[in-house]
Amino acid sequence: MKEIKLILTDIDGVWTDGGMFYDQTGNEWKKFNTSDSAGIFWAHNKGIPVGILTGEKTEIVRRRAEKLKVDYLFQGVVDKLSAAEELCNELGINLEQVAYIGDDLNDAKLLKRVGIAGVPASAPFYIRRLSTIFLEKRGGEGVFREFVEKVLGINLEDFIAVIQ
């Protein structure tokens, strides 16, 4: 496995199933899988920061990122590759040291350039072909956690070490 120094993720279609709910007053709702919070835990446990890159700009994503202590949040991103390159420059790392999980067309350029690329099983086939790591879960089913655990090689010994 490559030495990863940053984990980046999309939100819709990864942390969620891609569905969006609106109430009668226009409020947007998203359903997050709480299992994905363990992905943040494991990354931080190994000293690796996590960043969100999403094309949407919503208060609910900001609140979720804040609650989980996500290190970097970029909303309303049009060009995810450029945003990731800028962050890498700030951190003094290169894209080969980044693991990224995304699920659709606006993720493709970045998926092609990072050290480890993950794609949920629910993504279109032409996006899944960009994945360098096999993921079984679909978006909204804890795929971010699965991705982080595979990228970092989390195993039973790691789990036992944190519960003792």
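Even glycines carry a Cβ here, placed using N, Cα and C.
Feature annotations, courtesy of Swiss-Prot:
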- Asp10, Asp12, Asp103: Mg(2+) binding site (BINDING)
- Thr34 to Ala: 13-fold decrease of the catalytic efficiency and 4-fold decrease of the affinity for 2-keto-3-deoxy-D-glycero-D-galacto-9-phosphonononic acid (KDN-9-P) (MUTAGEN)
- Thr34, Thr54, Gly55, Glu56, Arg64, Ala65, Glu66, Lys67, Lys80, Asn106: substrate binding site (BINDING)
- Ser37 to Ala: 2-fold decrease of the affinity for 2-keto-3-deoxy-D-glycero-D-galacto-9-phosphonononic acid (KDN-9-P) (MUTAGEN)
- Arg64 to Ala: Loss of phosphatase activity (MUTAGEN)
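With the fewest other Cβ atoms inside 10 Å of its Cβ, the least crowded of the mutagenesis positions Thr34, Ser37 in this structure is Thr34. Look at the binding-site residues Asp10, Asp12, Glu66, Asp103 and count other Cβ atoms within 10 Å of each Cβ; Glu66 has the fewest. Rounded to a whole number, the distance between the Cα atoms of Lys80 (substrate binding site) and Thr34 (mutagenesis position) is 25 Å.
Here the CA atom of Ser37 (mutagenesis position) lies 21 Å from the CA atom of Gly55 (substrate binding site). Residues within less than 8 Å, Cβ to Cβ, of Lys80 (substrate binding site) and separated from it by at least 6 positions along the same chain comprise Asp10, Leu53, Gly55, Gly102, Asn106, Asp107, Lys109, Leu110.
Annotated pair Asp12 (Mg(2+) binding site) and Arg64 (mutagenesis position), C-alpha to C-alpha distance, rounded: 13 Å. Over all protein chains present, the Cβ of Gly55 (substrate binding site) has 17 other Cβ atoms lying within 10 Å.
A distance of 10 Å separates the Cα atom of Ser37 (mutagenesis position) from that of Arg64 (mutagenesis position). If you measure from the Cα atom of Asp103 (Mg(2+) binding site) to that of Arg64 (mutagenesis position), you get 19 Å.
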